[in-house]
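Novice: Look at Swiss-Prot and you will find 18-130 tagged as domain 'PH'. According to Swiss-Prot, the domain 'SH2' annotation covers 133-248, on the basis of sequence analysis. According to Swiss-Prot, the experimentally introduced change Y22 to F is described as follows: Small decrease in tyrosine phosphorylation. In Swiss-Prot, the entry for mutagenesis Y250 to F states: Loss of tyrosine phosphorylation. The structure shown retains the original residue. Listed in Swiss-Prot as a mutagenesis experiment, Y310 to F is described as follows: Decrease in tyrosine phosphorylation. Looking at Swiss-Prot, you'll find the mutagenesis Y322 to F noted as follows: Decrease in tyrosine phosphorylation.
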Amino acid sequence: MASALRPPRVPKPKGVLPSHYYESFLEKKGPCDRDYKKFWAGLQGLTIYFYNSNRDFQHVEKLNLGAFEKLTDEIPWGSSRDPGTHFSLILRDQEIKFKVETLECREMWKGFILTVVELRVPTDLTLLPGHLYMMSEVLAKEEARRALETPSCFLKVSRLEAQLLLERYPECGNLLLRPSGDGADGVSVTTRQMHNGTHVVRHYKVKREGPKYVIDVEQPFSCTSLDAVVNYFVSHTKKALVPFLLDEDYEKVLGYVEADKENGENVWVAPSAPGPGPAPCTGGPKPLSPASSQDKLPPLPPLPNQEENYVTPIGDGPAVDYENQDVASSSWPVILKPKKLPKPPAKLPKPPVGPKPEPKVFNGGLGRKLPVSSAQPLFPTAGLADMTAELQKKLEKRRALEH
């Protein structure tokens, strides 16, 4: 018998390695780290991505350069001279230290970071002409990317909301872009600065004229993108104005590192989110919370003129409105009045008495059994017939009193 044909094995699709402006091995030490940790790092846009290896597709950390302040060369602790392999990246709220293998690698990292942050090729670094050409190409790519990208300090808020954001989060910046209030295809710039102990809030108008943005000041200035508008305000105020950037250093997708069984490499795995459970039934009874020791007391009656939805306990019957009826005591059994009772028989038949259980025979004898045709529903005791007759007499007396 021929074995069943199996479909051909499809090779597992491999992800595409991310592209970066510049990438190399980089050792990083954050404010809370005790020692340096080695990563494969890549610069793309205004973000540095960190990977466990140069063959990983998913980053494990990232660092936003939106709050960039400056770069400085770092001399290792206990060393009398600069080995040319340490530098520090100072942001608005933290300082990160880096360590590379060579002086050339350090200058390359500093040059590419300054290129994307300041949108210019630095000229005060120890770089070769080929390095400067690479940075000029990155500058053109970054300018094209920002022309199509909305700055991070642009928020869809009103004028009042912009003022409140700058007031509530002063550590996040003091310059914010927002849609124009006149409904035109332009933007407005809101700033908040301290002057003589008083916070001063100012608003600037930016008009849209074709593909360009014109800043409406004494000498109108034309910009090719919104990012250029932000750079104009930052550069013309000697960096006194800082773009507003809320802290968003938290990931939205859960992931973990797992070793690939085929090649042994570490890969980043993002498990699929579990689907939502069944929706609770709105029309059904509400679940009862576990009762405490104080809930064992009988519930109090509801207050008048209050509309509350609550669940009636099982042991409590609904209130009954009685109209021209005798209310029976709770200690006596309540007999419901039927609409029409049949005439009682002249004499109640005596209920048959059930047979006694047959004695067990241990010596092999057989006990006698009743015929099957004589099996009838039996009363448990003979006293139940007397109680039925007594209730019947009471019912006849009540009917006589009513008539």
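Backbone N, Cα and C atoms are what each Cβ position is placed from, and that goes for glycine too.
Just the original residues are modelled here, none of the noted substitutions.
Could you give the neighbours, burial and distances for every feature on this list?
Specialist: Mean model confidence for the domain 'SH2' (133-248) is a pLDDT of 91.
For Y22 (mutagenesis position), the same-chain residues 6+ apart in sequence whose C-beta sits under 8 angstroms from its C-beta are G42, L43, M108, W109, F112, M134, V138.
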Novice: Is Y22 (mutagenesis position) helix, strand or coil when read with DSSP?
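Specialist: The three-state answer is strand.
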